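J.: Right, I'll just put the structure down here and ask away after.
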Amino acid sequence: MNRYTTIKQLGDGTYGSVLLGRSIESGELIAIKKMKRKFYSWEECMNLREVKSLKKLNHANIVKLKEVIRENDHLYFIFEYMKENLYQLIKERNKLFPESAIRNIMYQILQGLAFIHKHGFFHRDLKPENLLCMGPELVKIADFGLAREIRSRPPYTDYVSTRWYRAPEVLLRSTNYSSPIDIWAVGCIMAEVYTLRPLFPGASEIDTIFKICQVLGTPKKTDWPEGYQLSSAMNFLWPQCIPNNLKTLIPNASSEAIQLLRDLLQWDPKKRPTASQALRYPYFQIGHPLGIISKDSGKPQREVQDKTGPPPYIKPAPPAQAPAKAYTLISSRPSQASQPPQHSVHPYKGDVSRTEQLSHVQEGKPSPPFFPSLHNKNLQPKILASLEQKNGEIKPKSRRRWGLISRSTKGSDDWADLDDLDFSPSLTRIDVKNKKRQSDDTLCRFESVLDLKPSESVGTGTTVSTQASSQRRDTPTLQSSAKQHYLKHSRYLPGINIRNGVLPNPGKDFLPSNSWSSSGLSGKSSGTVSVVSKITSVGSGSASSSGLTGSYIPSFLKKEIGSVMQRVQLAPLAAPPPGYSSLKAVRPHPGRPFFHTQPRSTPGLIPRPPAAQPVHGRIDWSSKYPSRR
């Protein structure tokens, strides 16, 4: 020890203390670990696990044991000096680590751990204090005092590792554990590096199990039968907890990090990945092209594809969010090339990109820069036919120009990305056809509501809208059912005053449709009234596409109009009005309803007293529908 000088004490542990020293010959800083117990022979020293393991382990991410010195029955280990440990690095942080730094730290830990496990050892005491650092750029595993050989025989001691990083099989006093306990500790350390707080800070072993259950949820007996055997052996009752989403606990972690963390923290040690398997997770795959494959790299895949046949058709799962704009990928936007579409019509399972998949189907043809489905003549009719069956309508031929996008998922603003392309003529034709179809659909819907056309004839719209409208007609609300009931059993229906043979004339005194807003009616009822006014004006002799003539009395005069609650009186059947040309307009009185009518004076009936003013908001049904005599 006369070749080294001690500077200060760095720390004190269970089995020894660590001093900072310097080599007199080279001036290099070193860490001197002085064991507390005395050793009286070299054979006794060489039997130490730390010496046995570190003699065989030489790796960039494992702290290097430079020398072993026994002097005056005291044993000294000379290690390379590292500035700090991971616990100190976490404690000194006042903000979260960037994910690139965390990925670098975890990669080095798993690299060193894979080397340890490969050489037949497992650490048994992984924690941030035993991971020595030179900043976040360099991390090394240290303190192999509890390390054991994997091939050594159990039983092992059940108090190994610090409680917060102890695997559940060790917490349940298992004596038959192995290297997966190191993988569990790595998962706990990874979560702590992300959040700067321990994931399972239990005050005792049982409290630590409770903390684990609160995060991961109570394991099922089928998921980990050995754990239930261990718990029953120590009379431990599992707390009933539901799992928490790790993304909510660690919001700054990416989805790849959550995937790795979830697998590292599996209850069953057999389901945890090994350290070498964890290094192959997507979390550590950096710099690989996302969705962009060169021609050279695509050749072997194409040959394999030709031998094995085309990939199977996989039905896409419905997206959780609104479907993204599909096939708006344009060569002028290279930044979007790495993002696959979330709602594609024919996704295939695999690592090849969408462009290469289409090139396989096209038997080696070069893929187009955009809209790959334009050149796909074989798949296009089949997929379009299936889409037409799903949507229940026949698409215009010009719609095929945009390939495999269903009409139901295409919004009106989805063509914004195509402004710079020369598709204006076909777009104009499609807009005209769509407007015409929409106007026809609107007219058919109004005619079916007004009973000018049977409901089965509404077939030009989509099947969904037809079903929805028929469902609304078949299952009316309670309010509309009441109206239909009373209107069906009364002789007084809205729209006509039979005393003077009067029908409202929209050309003169009929109020505009927007005046219904003052009466509290919805926009739908006002639109219906405006349509009624149009059809009424048709009856006065103007030309109409619906083909109504002057002598035709439409059936909407016998039904309710929108949500209007007013009533009218029918003319006697013996003397019908000669025509609509002799009808006069009804001028609504201020403060009275629009379709106000006067009672018919019939000889032989007692004259009706004036109706009392109803309470505001209520309908006086007794005055509106008196009993028949």
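Cβ coordinates come from backbone N, Cα and C, glycine included.
The annotation domain 'Protein kinase' is assigned in Swiss-Prot to 4-284. The annotation ATP binding site is assigned in Swiss-Prot to Leu10, Gly11, Asp12, Gly13, Thr14, Tyr15, Gly16, Ser17, Val18, Lys33. Mutagenesis annotation in Swiss-Prot: Lys33 to Met, described as No effect on cilium length; the structure shown retains the original residue. Among the features that Swiss-Prot reports, active site, proton acceptor is placed at Asp125. One entry in Swiss-Prot concerns the mutagenesis experiment Thr157 to Ala. Its note says: Loss of kinase activity; loss of phosphorylation by CDK7; no effect on autophosphorylation. Under the heading of mutagenesis, Swiss-Prot lists Tyr159 to Phe and annotates it as follows: Loss of kinase activity and of autophosphorylation; no effect on phosphorylation by CDK7. Annotation of the mutagenesis experiment Trp184 to Ala in Swiss-Prot: Complete loss of kinase activity and of nuclear localization. Under its mutagenesis entries, Swiss-Prot includes Lys270 to Ala with the note: Partial loss of autocatalytic kinase activity. Complete loss of kinase activity and of nuclear localization; when associated with A-271 and A-272. For the mutagenesis experiment Arg272 to Ala, the note given by Swiss-Prot reads: Complete loss of kinase activity and of nuclear localization. Complete loss of kinase activity and of nuclear localization; when associated with A-270 and A-272.
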J.: Hey, what's the Cβ neighbour count for Asp125 (active site, proton acceptor) at 10 Å?
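T.: Looking across every protein chain shown, the total is 21.
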J.: In which DSSP state, out of helix, strand and coil, do we find Lys33 (mutagenesis position)?
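T.: Strand, per DSSP.
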J.: Which residue, of the recorded positions Asp12, Gly16, Lys33, Arg272, has its CB surrounded by the fewest other CB atoms within 10 A?
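T.: Comparing Cβ neighbour counts within 10 Å for the recorded positions Asp12, Gly16, Lys33, Arg272 gives Asp12.
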J.: Taking the Cβ of Thr14 (ATP binding site) as centre, how many other Cβ atoms lie within 10 Å?
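T.: For Thr14 (ATP binding site), the count of other Cβ atoms within 10 Å is 8.
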J.: Of the recorded positions Lys33, Asp125, Trp184, Arg272, which one has its Cα closest to the Cα of Asp12 (ATP binding site)?
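T.: Sorting the recorded positions by distance from Asp12 (ATP binding site), the top entry is Lys33.
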J.: What is the total of other Cβ atoms whose distance to the Cβ of Trp184 (mutagenesis position) is within 10 Å?
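T.: That number is 26.
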J.: With the ATP site defined by the record as Leu10, Gly11, Asp12, Gly13, Thr14, Tyr15, Gly16, Ser17, Val18, Lys33, how many Å span the farthest pair of C-alpha atoms?
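T.: Of all Cα pairs among the recorded ATP binders, the widest measures 14 Å.
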J.: Do any of Lys33, Asp125, Trp184, Lys270, Arg272 (recorded positions) have a CA within 10 A of Val18 (ATP binding site), and if so which?
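T.: Those near Val18 (ATP binding site) - Cα within 10 Å - are Lys33, in sequence order.
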J.: Going by C-alpha positions, which of the recorded positions (Lys33, Asp125, Trp184, Lys270, Arg272) is nearest Leu10 (ATP binding site)?
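T.: Nearest by Cα distance to Leu10 (ATP binding site): Lys33.
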J.: Taking the Cα atoms as reference points, how far is the residue listed as 'active site, proton acceptor' from Trp184 (mutagenesis position) in Å?
T.: 11
J.: Of Gly16, Lys33, Lys270, Arg272, which is closest to Trp184 (mutagenesis position) if I measure between C-alpha atoms? They're all recorded positions.
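T.: Nearest by Cα distance to Trp184 (mutagenesis position): Arg272.
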J.: Quick check: which same-chain residues outside Leu10, Gly11, Asp12, Gly13, Thr14, Tyr15, Gly16, Ser17, Val18, Lys33 lie with their CB within 8 A of the centre of the ATP site CB atoms?
T.: Lys34
J.: Would you report the average pLDDT that the model assigns to the domain 'Protein kinase' (4-284)?
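T.: On average, pLDDT over the domain 'Protein kinase' (4-284) sits at 91.
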J.: Between Lys270 (mutagenesis position) and Gly16 (ATP binding site), how far is it from one CA atom to the other, in Å?
T.: 34
J.: So, in DSSP terms, is Trp184 (mutagenesis position) helix, strand, or coil?
T.: helix
J.: Spatially speaking, which of the recorded positions Thr14, Gly16, Lys33 is closest to Arg272 (mutagenesis position)? Use C-alpha to C-alpha, please.
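T.: If we rank Thr14, Gly16, Lys33 by Cα distance to Arg272 (mutagenesis position), first place goes to Thr14.
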